[in-house]
Amino acid sequence: MPEEDLVELKFRLYDGSDVGPFQYSPTATVSMLKERIVSEWPKDKKIVPKSASDIKLINAGKILENGKTVAQCKAPFDDLPKSVITMHVVVQLSPTKARPEKKIEKEEAPQRSFCSCTIM
């Protein structure tokens, strides 16, 4: 594939740092981009995605769908020669399963005493 057909992308993380730029074929899918981001993610960050499903990519204000190709996601103004397209990365970690809370039996519950005051 000729080099001029490749699309150069960089990915802006939540703290303003970048991953990339990398060159991709216009037929590469968003899912492939996410896998690359996860593998190249800086290990010193506080938030680290565990899988590609923890990441959302945004380009030109739109959340990109996994099945779309790079060519389908490019905005019309991205056709500038030799320009690097910046896509924003949002990390949404999968919710962890909450541990079931231990139910306190009525007999085990501590007794609470109440008092009331009456002002006459």
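The backbone N, Cα and C atoms fix where each Cβ goes, glycine too.
Don't look for the substitutions in this one, it keeps the originals.
If you look up Swiss-Prot, you'll see 7-73 marked as domain 'Ubiquitin-like', on the strength of sequence analysis.
Using a 10 Å radius centred on the Cβ of C117 (mutagenesis position) and all shown protein chains, the other Cβ atoms total 4. What Swiss-Prot notes for the published mutagenesis of C117 to S is this: Loss of prenylation and membrane localization.
For the domain 'Ubiquitin-like' (7-73), DSSP puts the residue distribution at 18 helix, 22 strand, 27 coil.
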